Amino acid sequence: MAYFNDIAPIKYEGTKTKNMFAFRHYNPEEVVAGKTMEEQLHFALAFWHTITMDGSDPFGGATMERPWDLEGGSELDRAHRRVDAFFEIAEKLGVKYYCFHDIDIAPTGNSLKEFYANLDEITDHLLEKQKATGIKLLWNTANMFSNPRYMNGVSTSNRAEVFAYGAAQVKKGLELSKKLGGENYVFWGGREGYESLLNTDRGLEMDHMAKFFHLAIDYAKSINHLPIFLIEPKPKEPMTHQYDFDAATALAFLQKYDLDKYFKLNLETNHAWLVGHTFEHELNTARTFNALGSIDANQGNYLLGWDTDEFPTLVIDITLAMHQILLNGGLGKGGINFDAKVRRTSFKAEDLILAHIAGMDTYARALKGAAAIIEDKFLSDIVDERYTSYKNTEVGQSIENGTATFESLAAFALEHGDDIELDSNHLEYIKSVLNDYLV
């Protein structure tokens, strides 16, 4: 059954259009920085926020009008309808990738065995849809935070039985990734951390988390399907202190446990804000360590201190993010997954399409602005000029080429230390000109 017959496929109509159901900036065929927008922006739809989110919150019940959930039948019947609705939305938008948690797509049933069977049935349906539409699986993951058994985490749980149950979920998830041709597999450790250090052996828990990841790698190799593994950092919520706190913390963990050759990072805007970082900072950190894998596209609310997962509309923030992504040479096999939910007051089914249009237009604007910054060498020239003392002075060259010693540097300071001339950063000017690049 079709749920959006009254909405035509979304097309690019430019900024003069008055059509709500049209792209004003995202033109998939437009060439930017040597590639089409569609090639530069591997957009993906998130099954959970798009299809299963009902608008309920701690203060009120469901608000969303979701016709695919109102037709009766079994939970499996509803799951099949959700797949149909999801792919219809993706086709309307021209989005080529999607992502899901295991419990998003299939009912968990009354046992793990029943859950496996439900997943098999629904992924048969997903595979049919993929073949019919050409839409691909960007990544999947296991929800290991909602069920009460995971209240203390999975690999970091104090109960070995919970560790085993989580392994069973990931084992199945990797099998489904192979079945559906997934290019990445995500771990988000929402409850992998500690509530209080008073009763926590942090070192032991992190050792166990590393063992869990190595077991996942071993199993992926055994089934001849080794996707790019992605860790998604977040500092808190739901756990008080999560072990994958931010990009730098996650990278330190991966390096310590010899996981860095298998893992990259899946970075989210709102998670960066929760740490107190900009999204640009997190992307730059990952890029510096050659670990930028994929991103979750959303934004928070500057006035709120939690993960609001709003659709991205802040052009300057996303332009700076796209600048880092372009400097990285793109996202490779990663993509731009809209881990974003419509506000509970945007309750019409059509709002799902309108919200994704807004997000896709924002990233298209950001792409054009970031490409212009790079083409004009606006920021790169400023950065190069700022560090010229390491190229144009004898002492700077000695530091760069490794011939400097503390003795030679001290001798230089004794002779010239009172003559140092500092440079102004002119940061206000830079920020002012940056605004000229916002599309």
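The backbone N, Cα and C atoms fix where each Cβ goes, glycine too.
The annotation active site is assigned in Swiss-Prot to His101, Asp104. Among the natural variants in Swiss-Prot, Arg202 to Met has the note: In strain: NRRL B-4449 and IO-1. The residue drawn here is the original one. Here Swiss-Prot describes Asp218 to Tyr as a natural variant; the accompanying note says: In strain: 210. Per Swiss-Prot, Mg(2+) 1 binding site is recorded for Glu232, Glu268, Asp296, Asp339. Annotation of the natural variant Ala247 to Ser in Swiss-Prot: In strain: NRRL B-4449 and IO-1; the original residue is retained in the structure shown. Residues or ranges marked as Mg(2+) 2 binding site in Swiss-Prot: Glu268, His271, Asp307, Asp309. For the natural variant Val275 to Ala, Swiss-Prot gives this note: In strain: NRRL B-4449 and IO-1. The structure shown keeps the original residue. Quoted from Swiss-Prot, the note attached to the natural variant Glu407 to Lys states: In strain: IO-1. What Swiss-Prot says about the natural variant His416 to Tyr is this: In strain: NRRL B-4449.
Feature map: annotations from Swiss-Prot on the structure.
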residue : record                : Cβ within 10 Å
His101  : active site           : 21
Asp104  : active site           : 22
Glu232  : Mg(2+) 1 binding site : 23
Ala247  : variant position      : 27
His271  : Mg(2+) 2 binding site : 30
Val275  : variant position      : 18
Asp296  : Mg(2+) 1 binding site : 23
Asp309  : Mg(2+) 2 binding site : 22
Asp339  : Mg(2+) 1 binding site : 26
His416  : variant position      : 11
Integer Å distance between the CA atoms belonging to Asp339 (Mg(2+) 1 binding site) and Asp309 (Mg(2+) 2 binding site): 7
Secondary structure at Glu232 (Mg(2+) 1 binding site), reduced by DSSP to three states: coil
Cβ within 8 Å of the mean position of the Cβ atoms of Glu232, Glu268, Asp296, Asp339: remaining residues of the chain near Mg(2+) 1: Trp188, Asn266, Leu267, Thr269, Asn270, His271, Ile295, Ala297, Asn298, Asn337
For Glu268 (Mg(2+) 1 binding site), the three-state class that DSSP assigns: strand
Spatial separation of Asp218 (variant position) from Asp296 (Mg(2+) 1 binding site) - C-alpha basis, Å: 27
Cβ atoms near Asp307 (Mg(2+) 2 binding site) (within 10 Å, other residues, all chains): 19
Residue pair Arg202 (variant position), Glu268 (Mg(2+) 1 binding site) - Cα distance, angstrom, rounded: 25
Neighbourhood of Asp218 (variant position), C-beta criterion under 8 angstroms, separation at least six: none
Of Glu268, Glu407 (the recorded positions), the residue whose Cβ has the fewest other Cβ atoms within 10 Å: Glu407
